[in-house]
Amino acid sequence: MWKRSEQMKIKSGKCNMAAAMETEQLGVEIFETADCEENIESQDRPKLEPFYVERYSWSQLKKLLADTRKYHGYMMAKAPHDFMFVKRNDPDGPHSDRIYYLAMSGENRENTLFYSEIPKTINRAAVLMLSWKPLLDLFQATLDYGMYSREEELLRERKRIGTVGIASYDYHQGSGTFLFQAGSGIYHVKDGGPQGFTQQPLRPNLVETSCPNIRMDPKLCPADPDWIAFIHSNDIWISNIVTREERRLTYVHNELANMEEDARSAGVATFVLQEEFDRYSGYWWCPKAETTPSGGKILRILYEENDESEVEIIHVTSPMLETRRADSFRYPKTGTANPKVTFKMSEIMIDAEGRIIDVIDKELIQPFEILFEGVEYIARAGWTPEGKYAWSILLDRSQTRLQIVLISPELFIPVEDDVMERQRLIESVPDSVTPLIIYEETTDIWINIHDIFHVFPQSHEEEIEFIFASECKTGFRHLYKITSILKESKYKRSSGGLPAPSDFKCPIKEEIAITSGEWEVLGRHGSNIQVDEVRRLVYFEGTKDSPLEHHLYVVSYVNPGEVTRLTDRGYSHSCCISQHCDFFISKYSNQKNPHCVSLYKLSSPEDDPTCKTKEFWATILDSAGPLPDYTPPEIFSFESTTGFTLYGMLYKPHDLQPGKKYPTVLFIYGGPQVQLVNNRFKGVKYFRLNTLASLGYVVVVIDNRGSCHRGLKFEGAFKYKMGQIEIDDQVEGLQYLASRYDFIDLDRVGIHGWSYGGYLSLMALMQRSDIFRVAIAGAPVTLWIFYDTGYTERYMGHPDQNEQGYYLGSVAMQAEKFPSEPNRLLLLHGFLDENVHFAHTSILLSFLVRAGKPYDLQIYPQERHSIRVPESGEHYELHLLHYLQENLGSRIAALKVI
């Protein structure tokens, strides 16, 4: 028998029952707390009768789900994305630009390339809707589901790609060359370059190859778009799309059947860099070619080489793998060895006719660990605009120290086995050639890697200017324009000895704060800056007006003043700015309205080019309008006892009856780098929450301390103590809502989440079984020492230095604290999960069995960390609804408690 172990107290002490107020600051309806101090005890209220959800059979639930999801498929992936602006340069033509983008084709539901024309003038009395025109003729771009190669499957997991077709493309402005991967091939077409603009769909050209396996990560050479590079079997290859010449550049991987004997890769981002740092490539073309006296050129590629011989191999065995009876992965668990990494460079000598003369593989003049002492992760890399230096953003293992370094190509020498010849090559490099650390920062919390780094063309040989974003200075990510002096190192390689940590550091000449305040500049998941070097402006996305809305802003980076917002409040925006900074596209939505995509023209007075204003120009995708049978949630906030304002969403039951109290489901993520509560449309990704509300559940979502977009102090609250604070915030939010709404039944609360949300669902049942009746945990971490280095050590530190934190944060170690009543715990997990391995669930089950605790389990044999197979997704939602119905919401669930 399950009983409430104690009468719940209302910790937040708030009793304002006023109607919703629209706050001027946020531009979105938010139900706020009041200043009243009395607690509202449950016995002070009239006795309410419980509302029981209708009990459906499995087949009835299946039909109900099908009916509620009929608009869902239409909305998924409908919005265009990955925009590219190209000037038409036609003085007499009606169009100024052509924009290219990826979107879903109506014919075969695949992502493919489209374009639209931007008119030079518009009729302001009417709304112009741009027509979508297919750039490509129809061709088979996608294999049948389940036919992706292992490499493609894993990359799609890391990038969270759920659509089919073309996932991304590369474009070269000068030649008009498009390059993209589709199905098992790499293709190219030309449009918008010297040959003009097509009016008919183009037939893609297959890049022919001798490679027997899948080719990944194709990129155009920016210095010569006839050449492309790609990854084949963990090595770098190049190919000429005109002459069809193909060459393998690196030979580090041997394609051996035994993974233990074949641990090296070139040009490939390893698992942790992809999953935890959002870096998916491991090679970078130099933007400029070096000309040779004979009329040829030298092309360069900087790449990383990884040695994973000391990284543990994880084996996943399943009959569902069909031809592969076992899948094996290199997976560095926290506290164990990461891959050994170094930079190398490939130089390709091209003759005047465009043929390869020679390829030289080069390595650093000294070992990576000597030149870059204490560096564990290559977080980002690239080249300066002139190609004079490669640059890289480097992190130490604890992720509390960041360095930006410049690396001259002169720092690399040809790979040479002969010791004497190698020494001669080393001595030929001047002592003045060393790495240059142009920026360094440290923190006692952690450093969140982002994509904001803009290097200006060098105007002085001895200086370099760049824009970077930092959280370490104020606790909020802001933009800084930094000038570093490229000072020659005092370390002399020829004199022997090792460099000191400070030998390569360059002094900072000037550092200008471009933005400031208790809000953040966005720099991940597609958000980046656009720099207008002509007008000396920087465009960025941020949360200046509200932590719940993303907006586009502009400010001068030379004389920073007031930041100008360019997008409309009341919506959350994701923007793309043209290369000439004369147009921008915004994809925007709010809680009530599905996403819409619009084009805006930017202009400024002639006497003040820094004063930017926008003008609506055209619609690219109109909003679908309110969805039938969809009721958006209400956003609320409350002042937590921790001193922070916490935000949440409340889905009320659709047929709310007075005098009734309703079963409540807390949907949770609660981990870092995610924000669930914001002013965006939730009717697509989180449609199941609306379904629950339609069945008679109250649904609550709360962003606790540790979630993103609230500053480093807010996010860093669970440093060293994951799992120890999040449920306190969630419970306080539930208690606050119960103090405002008597229809919330705190005797019938369930919790559900996936990944970190699954982990916290377990924590909730373990820590507060007096509050949570049912927990449904999907793909949960149960033992932190089983999770990867990059994520776990960032937040929890090294396990040897935080044993108590790892113990308290691991539910498997505390299985005896779970309730002893059946029908309260359901675990869901994909058997092929390569991120949070199924071992997390199996070890928890072992400890639950030892402790004599009941549980229910649902395995998805074909799924990895994300559910991809449509039938699996439907089954998961059915199981979720059925379990909640049988064990929380229905009358039969109440009888089980008695």
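Including glycine, each Cβ sits where the backbone N, Cα and C put it.
Just so you know, the substitutions we noted aren't modelled in this structure.
Feature annotations, courtesy of Swiss-Prot:
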type: MUTAGEN; residues: E275 to K; note: 13-fold reduction in affinity for Ala-Pro-AFC; no effect on subcellular location
type: MUTAGEN; residues: D451 to F; note: Reduced dimerization and reduced enzyme activity
type: MUTAGEN; residues: S755 to A; note: Abolishes activity; no effect on subcellular location
type: ACT_SITE; residues: S755; note: active site, charge relay system
type: MUTAGEN; residues: D788 to A, S or V; note: Strongly reduced enzyme activity
type: MUTAGEN; residues: D788 to E; note: Loss of enzyme activity. Loss of dimerization
type: MUTAGEN; residues: D833 to A; note: Abolishes activity; no effect on subcellular location
type: ACT_SITE; residues: D833; note: active site, charge relay system
type: MUTAGEN; residues: H865 to A; note: Abolishes activity; no effect on subcellular location
type: ACT_SITE; residues: H865; note: active site, charge relay system
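Positions of Swiss-Prot features highlighted on the structure.
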| residue | record | DSSP (3 states) |
| --- | --- | --- |
| E275 | mutagenesis position | helix |
| D451 | mutagenesis position | coil |
| S755 | mutagenesis position | coil |
| D788 | mutagenesis position | strand |
| D833 | mutagenesis position | coil |
| H865 | mutagenesis position | coil |
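Neighbour count (other Cβ atoms within 10 Å of the Cβ, all protein chains): 17 for D451 (mutagenesis position). Among the mutagenesis positions listed (D451, S755, D788, H865), D788 has its Cα nearest to the Cα of E275 (mutagenesis position). The mutagenesis positions near D833 (mutagenesis position), taking a 10 angstroms Cα-Cα threshold over the set D451, S755, D788, amount to none. When the mutagenesis positions D451, D788, H865 are screened for a Cα within 10 A of the Cα of S755 (mutagenesis position), the ones that qualify are H865.
Here the Cα atom of D788 (mutagenesis position) is found 14 Å from that of H865 (mutagenesis position). Reported as a whole number, the C-alpha separation between D451 (mutagenesis position) and H865 (mutagenesis position) equals 25 Å.
Cβ-based neighbour count (10 Å, all protein chains) for H865 (mutagenesis position) stands at 21. A sphere of 10 angstroms centred on the C-beta of D833 (mutagenesis position) encloses 21 other C-beta atoms.
Its Cβ placed at the centre, S755 (mutagenesis position) has 20 other Cβ atoms within 10 Å.
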